[in-house]
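J.: Sharing the record's features from Swiss-Prot:
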ACT_SITE  ASP653  active site, proton acceptor
BINDING   LEU519, GLY520, GLU521, GLY522, ALA523, PHE524, GLY525, LYS526, VAL527, LYS547  ATP binding site
DOMAIN    148-219  domain 'LRRCT'
DOMAIN    196-285  domain 'Ig-like C2-type 1'
MUTAGEN   VAL527 to Asp  Loss of kinase activity
Amino acid sequence: MLRGQRHGQLGWHRPAAGLGGLVTSLMLACACAASCRETCCPVGPSGLRCTRAGTLNTLRGLRGAGNLTELYVENQRDLQRLEFEDLQGLGELRSLTIVKSGLRFVAPDAFHFTPRLSHLNLSSNALESLSWKTVQGLSLQDLTLSGNPLHCSCALLWLQRWEQEDLCGVYTQKLQGSGSGDQFLPLGHNNSCGVPSVKIQMPNDSVEVGDDVFLQCQVEGQALQQADWILTELEGTATMKKSGDLPSLGLTLVNVTSDLNKKNVTCWAENDVGRAEVSVQVSVSFPASVHLGKAVEQHHWCIPFSVDGQPAPSLRWFFNGSVLNETSFIFTQFLESALTNETMRHGCLRLNQPTHVNNGNYTLLAANPYGQAAASIMAAFMDNPFEFNPEDPIPVSFSPVDTNSTSRDPVEKKDETPFGVSVAVGLAVSAALFLSALLLVLNKCGQRSKFGINRPAVLAPEDGLAMSLHFMTLGGSSLSPTEGKGSGLQGHIMENPQYFSDTCVHHIKRQDIILKWELGEGAFGKVFLAECYNLLNDQDKMLVAVKALKETSENARQDFHREAELLTMLQHQHIVRFFGVCTEGGPLLMVFEYMRHGDLNRFLRSHGPDAKLLAGGEDVAPGPLGLGQLLAVASQVAAGMVYLASLHFVHRDLATRNCLVGQGLVVKIGDFGMSRDIYSTDYYRVGGRTMLPIRWMPPESILYRKFSTESDVWSFGVVLWEIFTYGKQPWYQLSNTEAIECITQGRELERPRACPPDVYAIMRGCWQREPQQRLSMKDVHARLQALAQAPPSYLDVLG
């Protein structure tokens, strides 16, 4: 016999407060039901209590069954069985209690009609066993079986397993099997108990379309009850014929098709202990097939394709009949399919900013051992700007001035004008017109630049990533407070007309953006984490960061659109990706790539030697970043700066706070305009609104407000110092005025403890007082890449 030693209750347990609340509600209900003399009395709006002794022998046909959520039955010695149909109609039942009654048997499917049942109390009855099937599929929180004469058998092994796995408190009751006298043995000592063993034997030879396939399911185990096949995924793929019985079941698939691939064939078996099942997939070989679609313009151009075949075919692209060698600008990308049970694969041939040179015939060849297939498509990405092939010789034609001339020399005429000369003259005139237009634009842009150039502050609080970037044409730029209010930077900073076009900004529907929660706030407005649908073809939805514009003035809207145009142009793996804007309704939204680990400064601090001190009791990273990881971070920031420098853009506010960290230690340049609010101590306020990051600025920027690509190099040297100090503030021991004095007098930041001499040499190369003597960003990046690929052996003897 099995006995229950009650240490609370057997099985799952609700929280003490919840269980106490249930008991309290039942006690209060007793007062209301005291006057009820029927077999079952209502308790509250959806409860029923049946406690009159010996008046109930079945639970069928209870009054108000459709609305019941709690049913309490007690002292019913004639209630001995709970069958399949007894609880029919009680679909809303959450709690069932049958105690101190004569319940001897509960059918395996007794709770088929009560899928929401979560609290089951069958204590103090006459139960000798309870099948695992009885509670299968229920989300129980409480199961109470104490006070029942449970027999020690394999049928109760499932209960002991729950006890061993500590499922919601089952361990609180010890189940033991009775031996001789008062000796009790643990239920687990019965080694003959176990779920069935199921194995499917597959055909040894390869299967092709049209073949017949025979599968055999072998079942082993004690007290086997039933077994069968699950073939729901195979409908329509073949004719199925079952054969045999326990312990060996057969299945014949007649005239199989390629649709059988990736479909599960499942065999299951049950006994008193539990259920076991195993699934296999039959691989049907068939030749490759391919389909190509027309080129579509997305973020990159895409030539969509679909390929099928088993085994999966290899792919090769051809362009105008020649093998196409893939690069980082032209490459194959497969799309993740939501369907995992098909052999067909979908993808794109991605082309990054293709030109007329890429116009032509594209052919995809797919091949596997059973055959090959090819498909071709013509793609045109851009009209040819030339009326002739620049590789062909220019034809020369002659038109005589005097039609009466007797000379017929086809080689040369004195007054004839060759076509090549006409082309040259035309190009020269076009160049002159272009230069004239350029000067006009230069003059106008100097007067009405909308990228913060004519603002009263060098770095106003509302400036974001784009507001800190400027296109340089004639070397460095300087900005005095009076210039900021006046004519701007005539002759020094211009907006390149070819970079800004409203048509290139991607517009996102507001209905596709679902805001989740706020990430931060700046003077411009707020930044939210959001889900964006239909943004990328290979993802139904993705997390993004959404910047909402607070100000609604016309100037703010114009700045918004100009910033969007600029950000659309900046496309680099180490610049935070800008997806587009939403201008439907209000507020105006910008959608950026979401970088899950936040800004680089916080990331460095949380992964540094002082992480525990700064965490304030929160979980911290297991250890500080290693030398190789620090070099990788620095190299990525440098790569982004090389890209900006190649476009002649000046950042002006480069710092770790304005870099973001994503999954896999991917670092990108970009901020959402929040850094001046979050890191206000990093900025030095001059006058009313001007805030300068003086600790990152070179002498010429502090003294003369001169910003250039060389001033960005200086700032990068400070960023490198931040990285190797795990996010410390430059000149942290000095006030702003003291820091200005040190920088302008030529003092340098000391070498960090974790910094190898080679890296510090790069920092010093960035901090040369004369801008022309500083390392270029390209050289800095090359040196860091070399160090990252082979990190130097460096031992911090002081640490």
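Here the Cβ of each residue, glycine as well, is placed from N, Cα and C on the backbone.
Are these features on the surface or tucked inside, and what are their neighbours?
T.: Under the DSSP three-state reduction, ASP653 (active site, proton acceptor) is assigned to coil, being neither helix nor strand. The Cβ neighbour count for ASP653 (active site, proton acceptor), using a 10 Å radius over every protein chain in view, is 28.
GLU521 (ATP binding site) carries a strand DSSP state (E or B).
In the predicted model, the domain 'LRRCT' (148-219) has a mean pLDDT of 71.
Taken residue by residue, the domain 'Ig-like C2-type 1' (196-285) breaks down under DSSP into 6 helix, 53 strand, 31 coil.
Taking the Cβ of VAL527 (mutagenesis position) as centre and 10 Å as the limit, one finds 22 other Cβ atoms among all the protein chains shown.
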J.: For VAL527 (mutagenesis position), which of the three DSSP-derived states applies: helix, strand, or coil?
T.: strand
J.: Taking the Cα atoms as reference points, how far is LEU519 (ATP binding site) from VAL527 (mutagenesis position) in Å?
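T.: For LEU519 (ATP binding site) versus VAL527 (mutagenesis position), the Cα atoms are 5 Å apart.
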J.: Taking the Cα atoms as reference points, how far is GLU521 (ATP binding site) from VAL527 (mutagenesis position) in Å?
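T.: Checking the Cα atoms of GLU521 (ATP binding site) and VAL527 (mutagenesis position) gives a distance of 6 Å.
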J.: What residues, ordered by sequence, lie under 8 A Cβ-to-Cβ from GLY525 (ATP binding site) and sit at least six positions away in the same chain?
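T.: GLY525 (ATP binding site) has long-range Cβ partners LYS547, ALA548, LEU549, LYS550, GLU551, PRO587.
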